[in-house]
Amino acid sequence: MQKEQLSALMDGETLDSELLNELAHNPEMQKTWESYHLIRDSMRGDTPEVLHFDISSRVMAAIEEEPVRQPATLIPEAQPAPHQWQKMPFWQKVRPWAAQLTQMGVAACVSLAVIVGVQHYNGQSETSQQPETPVFNTLPMMGKASPVSLGVPSEATANNGQQQQVQEQRRRINAMLQDYELQRRLHSEQLQFEQAQTQQAAVQVPGIQTLGTQSQ
């Protein structure tokens, strides 16, 4: 209602002393009165080239109304120490699988070494079985004929060389198999010893349960 009265007063359609008195003492009505005059001058093209606006109070009020945003508190994550991994239930569950995978990997390496060694031995055997080309002494143009000589090695020497290669190959294979069996036994004994220590520690300290001692 007051805005309509201010618009009529600005257009000269009405003249009310009470409205003028209220306009003189009401800051909000004064701002509305200024806005109406600015709008009318802008529509008529009577505005000056430079307009002075004081919006600092409104900006300050808007800033004060903005909620205060507090940054979220970052909680540092504590990583378990290496000596604590063995006491974790997950590690106790994964450890037997890791041991089995290690044994399978060692067995695969030994099998691969045996296969490669056999193939290498077969290749050497085929090479040694090929006869060498005999060397003949031809008759010269002038003079006497020289005796014919053959550069073929004896069968006994070839057989001895093959037997030595076979024995060396077998010795290497036996050494690899013995080393694998020794490593497997040492790893199995170490795993059993660590599991026994873990179970003994869980029994001695009350209130601590691991995956191996917890009842299903």
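Glycine too: its Cβ is placed from the backbone N, Cα and C atoms.
Quoted from Swiss-Prot, the note on mutagenesis experiment LEU19 to Pro is: Loss of anti-sigma factor activity. Cβ neighbours within 10 Å of LEU19 (mutagenesis position), excluding its own Cβ and spanning all shown chains: 16. Reduced to three states, the DSSP call for LEU19 (mutagenesis position) is helix.
Within 10 Å of the C-beta of TRP33 (mutagenesis position) we count 17 further C-beta atoms, all protein chains included. For the mutagenesis experiment TRP33 to Cys, the note given by Swiss-Prot reads: Loss of anti-sigma factor activity.
For the published mutagenesis GLN79 to Ala, Swiss-Prot gives the following note: No binding of N-terminal fragment to SspB.
Quoted from Swiss-Prot, the note attached to the mutagenesis of TRP85 to Ala states: No binding of N-terminal fragment to SspB.
One mutagenesis experiment named in Swiss-Prot is MET88 to Ala, and its note says Reduced binding of N-terminal fragment to SspB.
ARG185 to Glu appears in Swiss-Prot as a published mutagenesis result, with the remark: No binding to RseB. Under DSSP, ARG185 (mutagenesis position) is assigned to a helix (H, G or I) in the three-state scheme. Cβ environment of ARG185 (mutagenesis position): no same-chain residue six or more positions apart lies under 8 Å away.
Among the mutagenesis entries in Swiss-Prot is ARG185 to Ala, noted as: Still binds RseB. No binding to RseB; when associated with A-172.
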